[in-house]
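Asks: Annotations for this protein, taken from Swiss-Prot, read as follows:
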type	residues	note
BINDING	Cys823, Cys826, Cys847, Cys850	Zn(2+) 1 binding site
BINDING	Cys839, Cys842, Cys869, Cys872	Zn(2+) 2 binding site
MUTAGEN	Lys87 to Arg	Abolishes monoubiquitination and promotes localization to early endosomes
MUTAGEN	Cys823 to Ala	Abolishes binding to phosphatidylinositol 3-phosphate (PI3P)
Amino acid sequence: MMNRFRKWLYKPKRSDPQLLARFYYADEELNQVAAELDSLDGRKDPQRCTLLVSQFRSCQDNVLNIINQIMDECIPQDRAPRDFCVKFPEEIRHDNLAGQLWFGAECLAAGSIIMNRELESMAMRPLAKELTRSLEDVRGALRDQALRDLNTYTEKMREALRHFDVLFAEFELSYVSAMVPVKSPREYYVQQEVIVLFCETVERALDFGYLTQDMIDDYEPALMFSIPRLAIVCGLVVYADGPLNLDRKVEDMSELFRPFHTLLRKIRDLLQTLTEEELHTLERNLCISQDVEFPIRADVQGPAALAPALSAPLPPEGPLSAKAKDPDAELACSMQYDDQELEQLSRMVHRAGDEMSSLLSPPIACQSPAHRPGAEGSPGGEASPGRPRLRSGSDEEERVFFMDDVEGTAEALARPESPAGPFGWAGSTWADPQEKGQGGPGGAAGISLPASEKEEDLSNNNLEAEGTDGASLAGTSSCSCLDSRLHLDGWEVGADDAETAEMIAHRTGGMKLSATVIFNPKSPTSLDSAVATQEAASEPVAEGMDGGPHKLSTGATNCLLHSCVCCGSCGDSREDVVERLREKCSPGGVIGASYAAGLAKASDRAPERQEEAPPPSEDASNGREPKAPTSDKCLPHTSGSQVDTASGLQGEAGVAGQQEPEARELHAGSPSAHEAPQALSGSSSSTAGSCSSDKMGPEAAPAATHAAPQATREKIRSRFHGSHDLIHRLFVCISGVADQLQTNYASDLRSILKTLFEVMATKPETDDKEKLRKVTQTLRSAALEDCALCQETLSSSELAAKTRDGDFEDPPEWVPDEACGFCTACKAPFTVIRRKHHCRSCGKIFCSRCSSHSAPLPRYGQVKPVRVCTHCYMFHVTPFYSDKAGL
């Protein structure tokens with residue numbers, strides 16, 4: 001009864017501007033909405049329930065904002081520190097955050113659990129309960145004080161506010177940290193490095209003319225796409241020691257680029273092969289906001305291995321020629337991703353994926369022996385005990401665009417599964433060459449082709465070969481991602497392996513395809529590829545001299561010739577092949593470090609394998625070379641270690657002394673030996689291996705080291721059909737990475753670009769300052785001579801300091817009504833209709849038209865807007881026209 005009487009007697013007015021009075025009515029409104037929400041059945045009237053919940057959240061925001069103002073006024077020196085708020089993302093820091101935290105605390109205190117945050121919810125529940133209790137105590141103390149004295153803050157109320165402020169700050173940090181990632185100081189430092197990289201990129205783009213200063217000053221929307229793309233290029237090749245330094249640990253990279261570490265490494269290797277003009281062409285294409293085409297430049301010649309492929313156009317019936325002639329296949333990633341462009345890009349990517357699948361598996365019309373049943377008499381058709389099988393599962397790695405789909409299969413096929421082969425090659429791989437060569441027409445090693453079909457197949461693939469040796473020679477460029485056990489006399493691979501390749505090709509769509517098509521899988525750097533073996537020259541000669549029916553089908557030959565499209569198996573020129581054979585087969589050759597553990601097992605089996613091979617002199621006299629164990633021509637590296645071939649293994653086991661004379665005899669004596677390198681150099685797909693310096697003789701090491709960069713560059717570039725193809729695929733991959741940042745890291749990228757625009761925007765020059773000073777002087781001349789405020793010399797900062805200290809000035813004296821019969825500004829006489837109005841700023845009398853503005857006057861203690869004249873509003877109230885308040 002006493003409280004009701006006190007409430008009726010001391011209840012503050014609704015129009016009272018004091019904080020306690022405003023809190024009282026805001027709290028009353030919150031209680032009313034809460035009571036109505038409790039009494040409402042949400043199932044009967046869901047719309048009304050939704051409306052009340054929204055209103056309830058709004059009332060909570062209002063109450064907390066007023067409490068925050070009271071704490072600023074009551075305990076300004078005792079506020080809990082909130083420096084951690086700078087680590088919150090921009091979308092979190094808004095005015096409604098306090099209300100959301102209150103709502104979340106009540107839900108947690110009631111027993112609710114944040115979705116996918118069970119552990120964090122259980123850890124925060126005690127704090128949430130304590131926070132809600134403290135908030136109720138604060139509300140009760142403020143309500144009670146509002147009914148007593150609006151101008152007094154008791155010590156009890158101050159203590160309640162301090163306790164609540166500490167709890168609320170602690171809960172804010174815990175709740176936001178559980179919901180969104182909060183950066184550490186190290187991550188902020190790395191992000192600042194990225195900002196510096198972006199600024200340097202824009203500075204370089206301005207110097208080269210890629211961008212204009214007007215685009216930056218106008219905040220051109222296309223820059224949201226152009227700048228990240230250019231930053232990737234600059235970070236990889238121009239400022240290689242910056243935040244995109246791939247030689248550092250992955251953990252030290254910015255979280256923006258950390259998921260793309262593998263892809264960025266391969267992009268960097270390709271960027272390093274570009275000429276300066278090609279780099280400028282790529283950067284210009286990355287800046288434009290329309291579909292781009294990559295013309296073939298006449299001044300930049302492709303590598304020697306690509307000369308025949310570029311000179312002769314592909315026929316329309318070839319699978320790759322259809323891709324090259326299709327304009328959609330050359331569609332570049334545009335910066336403006338509207339629905340139509342996304343649909344076109346999706347169609348193009350899936351079409352390329354279908355073509356990829358056709359490359360990975362032979363055409364149905366020309367079914368290869370790999371898809372034939374194993375009952376046709378071929379030794380490879382049966383499942384040998386040593387045949388490697390695909391493993392059901394592989395180690396989970398950080399995959400970018402699912403690039404490892406293909407390389408995972410290659411690794412699984414290369415892993416040892418039985419003691420029969422220490423390196424995963426066993427069974428029919430080591431079979432007697434005579435057994436393979438005398439299979440007869442009925443063998444399933446391959447199908448013979450008429451001469452016309454052979455010539456047509458060779459011409460379709462731009463292969464310069466003579467006679468019938470070209471069809472069998474095409475098999476020398478087989479690669480691991482297509483078939484781990486391809487032989488020149490047939491495809492000895494199980495149906496499971498081929499089906500797995502088809503499944504991988506079917507999955508390889510979207511940006512996954514671009515990463516798989518362009519780069520050699522599982523290669524630490526594109527400079528280190530696979531190592532060519534002696535079979536590159538020896539086996540084609542054997543097949544050519546044999547003249548047997550063991551020829552690849554048209555589909556198989558077509559697939560093998562273009563195997564570089566799917567795994568990057570590329571080749572050397574004629575001289576490189578012969579030189580590599582000499583260096584590779586030297587007596588001083590050693591095996592790679594990654595396979596050192598297998599040497600012990602291999603050496604135990606070396607005598608048996610040596611007996612299987614016929615003597616080299618006998619084979620040389622017959623025009624045939626001994627069959628070395630068939631191995632992958634483009635076996636990918638793992639963990640940066642060198643991968644040796646089976647011929648190198650045999651040389652280490654004791655046959656290396658015989659291999660060097662054989663290689664030289666092959667080069668000097670046999671006519672077919674000259675055809676093999678020539679055909680290899682003319683094909684668009686040849687071996688991309690590189691011999692490391694430790695496998696060469698001492699006299700050849702310095703020269704090879706000197707020529708290594710240029711040779712490696714040519715090997716990498718030979719994987720592409722030309723400069724335009726390389727630039728186009730780099731454009732697609734770089735755009736894919738940069739545009740992913742817009743989706744995955746929108747907040748960080750927005751913060752980086754915001755800082756970038758603040759730094760790179762045009763600063764006001766001296767001339768602009770002079771113009772501003774002249775305008776200010778002109779406006780000052782319009783000041784009234786009889787205005788006391790215009791004659792003051794106090795600056796705005798001094799007035800602000802006086803206002804902050806609470807030293808309010810006395811309002812000006814009003815001019816008496818009877819002393820003025822005209823408007824001070826327009827001199828219009830006052831009538832019954834045109835009434836008098838006093839300006840609260842200067843105290844003079846004006847008509848309603850000349851005093852139509854309202855503004856607060858903090859220097860006089862007026863917090864709410866009051867009537868002021870036009871002159872005071874323009875020159876004394878708002879700071880837009882002068883740097884002094886006392887004009």
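Each position is counted from 1, following the chain as shown.
Every residue gets a Cβ built from N, Cα and C, even glycine.
Map the listed features onto the structure and describe their local environment.
Replies: DSSP assigns Cys823 (mutagenesis position) to coil in the three-state reduction, placing it in neither a helix nor a strand. Residue density at Cys823 (mutagenesis position): 22 other Cβ atoms are found within 10 A of its Cβ, drawing on all protein chains shown.
In the three-state DSSP assignment, the secondary structure recorded for Cys872 (Zn(2+) 2 binding site) is helix.
In sequence order, Val182, Lys183, Tyr188 are the residues of the chain that are 6 or more apart from Lys87 (mutagenesis position) and have a CB within less than 8 Å of its CB.
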Asks: Which are the residues of the chain, Cys839, Cys842, Cys869, Cys872 excluded, whose CB is within 8 A of where the CB atoms of the Zn(2+) 2 site average out, their centroid?
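Replies: Along the chain, the qualifying residues are Arg840, Ser841, Gly843, Lys844, Phe846, Ser851, Val868, Thr870, His871, Tyr873, His876.
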Asks: Compared by Cα position, which of the recorded positions Cys823, Cys869, Cys872 is the closest one to Cys847 (Zn(2+) 1 binding site)?
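Replies: Of the recorded positions Cys823, Cys869, Cys872, Cys823 has its Cα closest to that of Cys847 (Zn(2+) 1 binding site).
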Asks: Within the chain of Cys826 (Zn(2+) 1 binding site), which residues six or more apart in sequence place their C-beta under 8 angstroms from its C-beta?
Replies: Cys847, Arg849, Cys850
Asks: Among all protein chains shown, how many Cβ atoms are found within 10 Å of the Cβ of Cys850 (Zn(2+) 1 binding site), not counting that one?
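Replies: A 10 Å sphere around the Cβ of Cys850 (Zn(2+) 1 binding site) contains 20 other Cβ atoms.
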Asks: Taking every protein chain shown into account, which of the binding-site residues Cys842, Cys847, Cys869 has the largest tally of Cβ atoms within 10 Å of its Cβ?
Replies: Cys869
Asks: Could you give the Cα-Cα distance between Cys842 (Zn(2+) 2 binding site) and Cys823 (mutagenesis position), in whole Å?
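Replies: So the Cα of Cys823 (mutagenesis position) lies 14 Å away from that of Cys842 (Zn(2+) 2 binding site).
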